[in-house]
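Following: one structure in structure tokens, then a few remarks.
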Amino acid sequence: MEDSDSAAKQLGLAEAAAVAAAAAVAAAAAAAAESEAEEPVLSRDEDSEEDADSEAERETRRVTAVAVMAAESGHMDMGTEALPSPDEAAAAAAAFAEVTTVTVANVGSSADNVFTTSVANAASISGHVLSGRTALQIGDSLNTEKATLIVVHTDGSIVETTGLKGPAAPLTPGPQSPPTPLAPGQEKGGTKYNWDPSVYDSELPVRCRNISGTLYKSRLGSGGRGRCIKQGENWYSPTEFEAMAGRASSKDWKRSIRYAGRPLQCLIQDGILNPHAASCTCAACCDDMTLSGPVRLFVPYKRRKKENELPTTPVKKDSPKNITLLPATAATTFTVTPSGQITTSGALTFDRASTVEATAVISESPAQGDVFAGATVQEAGVQPPCRVGHPEPHYPGYQDSCQIAPFPEAALPTSHPKIVLTSLPALAVPPSTPTKAVSPTVVSGLEMSEHRSWLYLEEMVNSLLNTAQQLKTLFEQAKQASSCREAAVTQARMQVDTERKEQSCVNCGREAMSECTGCHKVNYCSTFCQRKDWKDHQHVCGQSASVTVQADDVHVEESVIEKVAV
């Protein structure tokens, strides 16, 4: 699409140059013909030449003269071109007589970029009449991105127009009028809408559906009160006026009643109308101009934000950082999330025996970063940030070579000349450009720091394993203690249930409060149950004397004792 637009623009410029050249040729031919016509004596040869020149002049007059005024001086330069010969002028005029091309390109939005096209002796165009020399102005209504190509035949018919968007209003011959300036009230108040100056009058013609009236600003109240609209000989409030027009169900007189095609809400937004509050007690709201009360204006309700409402600004999230190792053959990427988790996407090796040249580029973000290049690194590793600035313990038992379980030795490459540490999205500095040399003391310090870092990592892993083992042991102990507790509780419940069963009354089954003093094996809840059960229990108890229950003496008559005695 861009290629076609640029081609159209180039074609338009070429055609505009051709049109200008043809116009210049026509003017030169006309001037030559007039100078030759002034000579009184002509020979036969000169007569033939004059006929040819007059014919060329007639052909030239049929050519449409085009004058193009461009906003930029670099588009066209016609002042330094030399005039062609009469023969070339006649040939160009004859070739140009059929079709005239008018090209307008690079139309800007300013008022100075106006292209004026003059059409001479053209017939009527469809919808327009061009008589004599008519100026056609194409102004700001054209699109600023596309070129305009207009092909006009000499018979006056428009053949083709491409890349031209029709203006909102029809184009009329003659100079364009400048845009009308804003009214003084609009410039000062800064209204949102373009109003007629009559909007500031005290009386405004309003309409609701097909009923018209006159709104008096001085009598405007809250809408429900204050009869400010006069229709005929009657006065109505805005709500009554919209109800009379059949819009009572809308309950929004600010949008039902219109002035100049716009609802009254637009006038209220621009501050031209100021309705009163519902609690206003002024003379207009009370429909009594003899009263005088305070005026309370209507204040639009603004929605308040809740306290627990989330803020509109997005919360900045910490993006995961990538540590990419770029060796000669493969690449390994470590992703460090904001929570501290580390994930890898390949194999990693640390060649502790060989000394290689590496370039380390450490970048915190694409916008800012520190570059360390040209360092001699013997061991490649990642230093944990938590150990910076703290003394490291010395472990004499560790050897120079160590193995890490998560990375098998067989799957790891061993010779990688370059190691690059970077973060998302990409490096800003190429890793192959050395910028600063590091002294051997710094390199040895880095080696010691790396060795201590690996020792610290191994110690931390061992401590984590020990902690996990201890946690597992404590878990088993807690589980056993819980099971023992449940067994003890179950046994205590069974014992309590057994005791309750033993202490129940043998007669009624209720909870026993006393027992037999003779055998201490039978329990009773009351003396009534004891007397009732005595007939059966006396054979088991084996006592014929009186029975005492809880220090209560039971006296039995002698006759009964004699009968019961065995």
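For all residues, glycine too, the Cβ spot is worked out from N, Cα and C.
As written in Swiss-Prot, here are the features:
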DOMAIN    194-274  domain 'SAND'
MUTAGEN   K305 to T  Abolishes nuclear localization
BINDING   C505, C508, C525, C529  Zn(2+) 1 binding site
BINDING   C516, C519, H537, C541  Zn(2+) 2 binding site
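Recorded features from Swiss-Prot, shown on the structure.
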{"residue": "C505", "record": "Zn(2+) 1 binding site", "Cβ within 10 Å": "19"}
{"residue": "C508", "record": "Zn(2+) 1 binding site", "Cβ within 10 Å": "15"}
{"residue": "C516", "record": "Zn(2+) 2 binding site", "Cβ within 10 Å": "21"}
{"residue": "C519", "record": "Zn(2+) 2 binding site", "Cβ within 10 Å": "12"}
{"residue": "C525", "record": "Zn(2+) 1 binding site", "Cβ within 10 Å": "19"}
{"residue": "C529", "record": "Zn(2+) 1 binding site", "Cβ within 10 Å": "19"}
{"residue": "H537", "record": "Zn(2+) 2 binding site", "Cβ within 10 Å": "20"}
{"residue": "C541", "record": "Zn(2+) 2 binding site", "Cβ within 10 Å": "17"}
Whole-number Å value for how far C529 (Zn(2+) 1 binding site) lies from C516 (Zn(2+) 2 binding site) (Cα to Cα):
11
For C505 (Zn(2+) 1 binding site), which of the binding-site residues C519, H537, C541 has the nearest Cα in space?
H537
Hey, how far is C508 (Zn(2+) 1 binding site) from H537 (Zn(2+) 2 binding site), Cα to Cα, in Å?
15
How big is the Cα-to-Cα gap, in Å, between C529 (Zn(2+) 1 binding site) and C541 (Zn(2+) 2 binding site)?
16
Inter-residue Cα distance where the pair is C525 (Zn(2+) 1 binding site) and C541 (Zn(2+) 2 binding site), in Å:
18
